[in-house]
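Q: Next up is a structure, given as structure tokens.
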Amino acid sequence: MMPFCHNIINISCVKNNWSNDVRASLYSLMVLIILTTLVGNLIVIVSISHFKQLHTPTNWLIHSMATVDFLLGCLVMPYSMVRSAEHCWYFGEVFCKIHTSTDIMLSSASIFHLSFISIDRYYAVCDPLRYKAKMNILVICVMIFISWSVPAVFAFGMIFLELNFKGAEEIYYKHVHCRGGCSVFFSKISGVLTFMTSFYIPGSIMLCVYYRIYLIAKEQARLISDANQKLQIGLEMKNGISQSKERKAVKTLGIVMGVFLICWCPFFICTVMDPFLHYIIPPTLNDVLIWFGYLNSTFNPMVYAFFYPWFRKALKMMLFGKIFQKDSSRCKLFLELSS
């Protein structure tokens, strides 16, 4: 007999019949992903909050993005873990809507942050003289506000007003909806709208901005190499270090963006294509793609650990308890060049 999620069989979702060993393996893997996500992003949050040297416009955007990733690991992933391993939802229909809305909101907020970080890097690298004037604290606050508010309004509005299956109500209630389930369902219109809002438009902005940065950085490198070394050797040494630092930051943020696109691209492509293919994508594959997307929030702190020396030094100070020492917040995590 098939296992069911609800005691009223004719309206219940079907529970998976995986063995206990398979379930235990899945739970172990997903718990590892969740813990890695929480610990990694918490280190980023604490580092930027604690050390005054890290209180820069770019780092506040990174801090906000790490908060998004931390909340995804804290509020979304644990419930998704149970749903994925059991193929059942035990937390009620209202909380299903809250969970789905929060999931869409935080996933969308990540790429919004990355878009604004790319714009910040554009001015830092391509217009450094006016960077501090253009990317002041007010501008950063507006960017952070938009990164949180727009995804929140979009996600909660769409799910609680049930706009996500508008135009496909018959398919949803006849073939998808059942007691004990919490699947993410999109109609043709809502699928395209989600793809455009959460992925394509902000992702395209990022790609265009980083390509522009690449062209300008390449041109700057050519001009420096053509300059008279005897007359400008001192200037080159100072600017070379500064530009090397900026190029490294751009490279790091570019990798962060690339990881996001690689992780979320399969899910968003399936989201926009599935309604046009008459919903042929099985729920298990959809779960796999969702978790593959979640991995983006796990990988971001790892990118910082590999490419940012300040992250490694901050981590070392935390592990040895040095952040509890007096004036540890004023510790120099990296060398600052005087102007």
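Using the three backbone atoms N, Cα and C, a Cβ is placed for every residue, glycine included.
This is the feature table in Swiss-Prot:
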MUTAGEN   Arg83 to Ala  Reduced activation of G(i) G alpha proteins in response to agonist-binding. Does not affect activation of G(s) G alpha proteins in response to agonist-binding
MUTAGEN   Asp103 to Ala or Asn  Abolished activation of G(s) G alpha proteins in response to agonist-binding
BINDING   Asp103  2-phenylethylamine binding site
MUTAGEN   Phe154 to Ala  Abolished activation of G alpha proteins in response to agonist-binding
MUTAGEN   Ser183 to Ala  Reduced activation of G(i) G alpha proteins in response to agonist-binding. Does not affect activation of G(s) G alpha proteins in response to agonist-binding
MUTAGEN   Val184 to Ala  Abolished activation of G alpha proteins in response to agonist-binding
MUTAGEN   Ile224 to Ala  Reduced activation of G(s) G alpha proteins in response to agonist-binding
MUTAGEN   Leu253 to Ala  Reduced activation of G(i) G alpha proteins in response to agonist-binding
MUTAGEN   Phe267 to Ala  Abolished activation of G alpha proteins in response to 3-iodothyronamine-binding. Reduced activation of G(q) G alpha proteins in response to agonist-binding. Does not affect activation of G(s) G alpha proteins in response to agonist-binding
MUTAGEN   Ile290 to Asn  Increased G-protein coupled receptor activity in response to Ro5256390 agonist-binding. Decreased G-protein coupled receptor activity in response to p-tyramine-binding
MUTAGEN   Ile290 to Ala  Reduced activation of G(i) G alpha proteins in response to agonist-binding. Does not affect activation of G(s) G alpha proteins in response to agonist-binding
MUTAGEN   Tyr294 to Ala  Reduced activation of G(s) G alpha proteins in response to agonist-binding. Does not affect activation of G(i) or G(q) G alpha proteins in response to agonist-binding
MUTAGEN   Phe307 to Ala  Reduced activation of G(i) G alpha proteins in response to agonist-binding
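Give me the lay of the land around each of these features.
A: If you take the C-beta of Arg83 (mutagenesis position) and look for same-chain residues 6 or more apart in sequence within under 8 angstroms, you find Trp89, Cys182, Asp287. Arg83 (mutagenesis position) falls within a helix when secondary structure is assigned with DSSP.
In sequence order, Leu72, Val76, Ser80, Ala155, Val184 make up the list of same-chain residues 6 or more apart from Asp103 (mutagenesis position) whose Cβ falls under 8 Å from its Cβ.
Residues within less than 8 Å, Cβ to Cβ, of Phe154 (mutagenesis position) and separated from it by at least 6 positions along the same chain comprise Ile104, Met105, Ser108, Thr197, Ser198. In the three-state DSSP classification, Phe154 (mutagenesis position) falls within a helix.
Sequence-distant neighbours of Ser183 (mutagenesis position) (same chain, 6+ residues apart, CB-CB distance under 8 A): Val176, Pro283, Asn286. According to DSSP, Ser183 (mutagenesis position) is assigned to coil rather than to any helix or strand.
When Cβ atoms from all protein chains are considered, those within 10 Å of Val184 (mutagenesis position) total 18, not counting its own.
Phe267 (mutagenesis position) carries a helical DSSP state (H, G or I).
Around Ile290 (mutagenesis position), the same-chain residues six or more apart in sequence whose CB sits under 8 Å from its CB are Ser80, Ser84, Val184, Phe267, listed in sequence order.
In the shown protein chains, 26 other C-beta atoms lie within 10 A of the C-beta of Tyr294 (mutagenesis position). The DSSP secondary structure for Tyr294 (mutagenesis position) is helix.
Look at Phe307 (mutagenesis position): DSSP puts it in a helix.
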Q: Quick one, of the mutagenesis positions Phe267, Phe307, which Cβ has the fewest other Cβ within 10 Å?
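A: Counting other Cβ atoms within 10 Å of each of the mutagenesis positions Phe267, Phe307 gives the minimum at Phe307.
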Q: Could you state the whole-number distance in Å separating the C-alpha atoms of Tyr294 (mutagenesis position) and Phe307 (mutagenesis position)?
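A: Between the alpha carbons of Tyr294 (mutagenesis position) and Phe307 (mutagenesis position) there are 21 Å.
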